Amino acid sequence: MSSAKKKPSLVTCPQCNAVVLTKDSLRHQDFCGKPVVESEIACAQNGTLRGFNVAVDKAEGFLPPDAVGWEKEHSILINQQTMESLGLLARQPVRIIHSSDSFIGIVWPCKEVALLKVSIISSRIARERMITLESCGRVEKLKSLSVTVKTSLTLNPALSGFLEAYLSHSYLQYNSSVDLKYLGQNVTVTPEEPIESKMSAMGIDDDKKRNSKVVSTAVGYKIQILNASAEGSTSDVLQTLPTDLSNIGGCFTAKQVLEDYVISPVRQKESPCSVLIWGLPGSGKTLLLKEVALVLSGSTTYIGSCEELMELNGVTTGNIVIVDVNELEKENTKANRALSFLLGDEKKCVILCVRSSETLDIGFRVRFPIEAEITVPTQDERLDILSKIGNIYNFPLELHLDVARHTHGFTGGDLCSLLKAAKFARGRTHLERVNDARKRIRPTGIRQFILEVPNVSWNDIGGNEELKLEIQQAVIWPQKHPEAFERFGIDPPAGILLYGPPGCSKTLIARALASEAKMNFLAVKGPELFSKWVGDSEKAIRDLFSRARQVAPTIVFFDEIDAVGSSRGSEKSSGVSDRVLAQLLTELDGLEKSSRVILLAATNRPDQLDSALLRPGRLDRAIYVGLPCEVTRRAILEMRTKKMKFDDTVRTIDKLVEKTSGYSGAELVAVCRTAAMFAMRESIDATIVQWTHFEQALAAVVSRTEAYLLEIYDDFKAGRASNA
């Protein structure tokens, strides 16, 4: 190993005292004696640096933990050795110059930055661009800062308070703008020099001196907005602010909570409560919280993202802090620390808004004494929302009630999308265009489930007239004639069980029922609810009924309910199925008549259901959907053969009805389809289905309903225990 000392990385030119990299010492001879700004290589001289702006991975992690607002956005990382060459100290203000642009920042040491280079946190200057960094000299402290603001937002005291917090401990130069984000929108702030300062600085180099003058905001300074430019035009700074939350449509419960626990206490000079608010996207959370910020203007600080929360780091001006974030991840330690700091300040009221309360750490949740969920709007809330947005889209007032009735599951955002789409939809009238647009919009409230208003009518189900009437009495009558039930002092059924052989239209009946009743239809199959993760199956049941209540009136259809509701202690049951059944029973007990949620279940094996599920108050009615009788078979066959041509239509249908005794509805449909396939097999151009084709189809499709199943249904109907 050589004993020679390693050459220093930086060398000082003996002629001009410029500091350059050792490898650039020869190239420096071409620029020796010239101003630093003309150098094409990195160098430092007399407090001025000429070097490249480079990228540093996770640069914000090298900043001091209390760097927030302007200080964070305008920090400049620089090597400690480079700082010593320039005679700079940490957090000292410097001017960055690139082309015709210049701005003020503060330096902070970082060993990851190469010698004679800088890493500017702001994206104002692109990476790998040559910049000039120079010290600012004397800085004037200001107790009052006058600015002009350019933004598309309404200027109000809330924004003024945010700017005061953001520009705290900042270094600025007059007529040089600062760009920032507020409520997700761009805001450009330009410091304006007082007229007295302009007059005192008048001289030969007036403009140059004023533009290079650096000022700093003192502790407790005040900001004054001179004028506001909104979308390029000048307007009054402060506009009329709302006094309550009546401008926001819907959200009745959440609005009342905020009025009672936040707004009223503030006006009465009392301490407000911290509130946790959550709800689906498009439900109006952000709109509501922005309105709260306007109502309590001057007392609030609005934080619209985790990034803003981390920037402010708990430093806010108002005593009401609104934190509007979609999700607060546990891994985001800096945001969690900032929120914890806010909640730990007894003088502050925190309104936290998230998408789901379940994802919030329990340590935070217990610190909110009041919680409010913004649910999917009810009919009255939808009507209120339409009254607020109808004028925007020129939607007639007389149609508001009709639209509100038929938009179950629509959030406020969905209703806006509906009226917007209706302007371009097909139809001669407003209502026709709205109905066309509604088919194209999937409501937010029902997206995560298979939920819809099915396009199936009673006419699509052949025969079964008595069965249809019985089901209508159990489901549709309570919706259309509630006064009749009140007159007799009885409650409508909470649940209905459809049982019978496979293929007898139980699912089709359920869909037609939802369509005729104009109710949402939420369909799940029993096995789909099971999960290998402990507790997930029970949570699926809870979520199912929770969403059903939100988008009521709803029919919750459980197909193959025997997979979930099998008798406890039987061979089919297991630990998971028993827990799921217990959760299902709990949810059924919690269904109040005012919830407008009906459980409709279907099974082929009613004998295997747990007796607790079948008691009155849960599955009140058990309706047998049996094999089609002669009249029903005729109706089904006539419906399925409408487009078929026969040699003798009447005789063919009569023969089919006679020969399909014991066939289910699905098997009758299969017979018709198979006969048509045999006709096409003989000739692809065939137009008539012969009786011989039906004979072949009857031989291929046979009745598969076993006799022991029919005995089970008879025993169940009579209340006898089955031996099967």
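Cβ atoms are placed via backbone N, Cα and C, with glycine included.
According to Swiss-Prot:
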BINDING   Pro281, Gly282, Ser283, Gly284, Lys285, Thr286, Leu287  ATP 1 binding site
BINDING   Gly503, Cys504, Ser505, Lys506, Thr507, Leu508  ATP 2 binding site
MUTAGEN   Lys285 to Thr  Severe loss of catalytic activity. Prevents inhibition of air-2 kinase activity without affecting the interaction with air-2
MUTAGEN   Arg365 to Ala  Does not prevent inhibition of air-2 kinase activity or interaction with air-2
MUTAGEN   Arg367 to Ala  No effect on catalytic activity. Prevents inhibition of air-2 kinase activity or interaction with air-2
Site of maximum Cβ density within 10 Å, from binding-site residues Thr286, Ser505: Ser505
Nearest recorded site to Gly503 (ATP 2 binding site) by CA-CA distance, among recorded positions Lys285, Thr286, Arg365, Arg367: Lys285
Sparsest-packed among the recorded positions, when each Cβ's other Cβ atoms within 10 Å are tallied, from Lys285, Arg365, Lys506: Arg365
Shell list (ATP 1; ref centroid = CB of Pro281, Gly282, Ser283, Gly284, Lys285, Thr286, Leu287; cutoff 8 A): Gly279, Leu280, Leu288, Ile374, Thr411, Gly412, Gly413
Residue among the binding-site residues Ser283, Thr507 whose Cβ has the most other Cβ atoms within 10 Å: Ser283
Coarse DSSP state, helix versus strand versus coil, of Leu508 (ATP 2 binding site): helix
Packing count at Gly284 (ATP 1 binding site) (other Cβ atoms within 10 Å of its Cβ): 23
Cβ neighbour count (within 10 Å, all chains shown) around Leu508 (ATP 2 binding site): 16
Residue with minimal Cβ packing [other Cβ atoms within 10 Å] among the binding-site residues Pro281, Gly282, Gly503: Pro281
Per-residue Cβ crowding (10 Å cut-off), top of binding-site residues Leu287, Cys504: Cys504
Candidates Arg365, Arg367, Cys504, Lys506, Leu508 (recorded positions) - the one closest to Ser283 (ATP 1 binding site) by CA: Arg365
Cβ neighbour count (within 10 Å, all chains shown) around Arg367 (mutagenesis position): 16
Candidate nearest Lys285 (mutagenesis position) in space, where candidates are the binding-site residues Ser505, Lys506, Thr507 and distance is Cα-Cα: Thr507
Euclidean distance between Cα atoms of Arg367 (mutagenesis position) and Cys504 (ATP 2 binding site), Å: 55
Rounded inter-Cα distance in Å - Lys506 (ATP 2 binding site), Gly284 (ATP 1 binding site): 39
Alpha-carbon distance [Arg367 (mutagenesis position); Gly282 (ATP 1 binding site)] in Å: 26
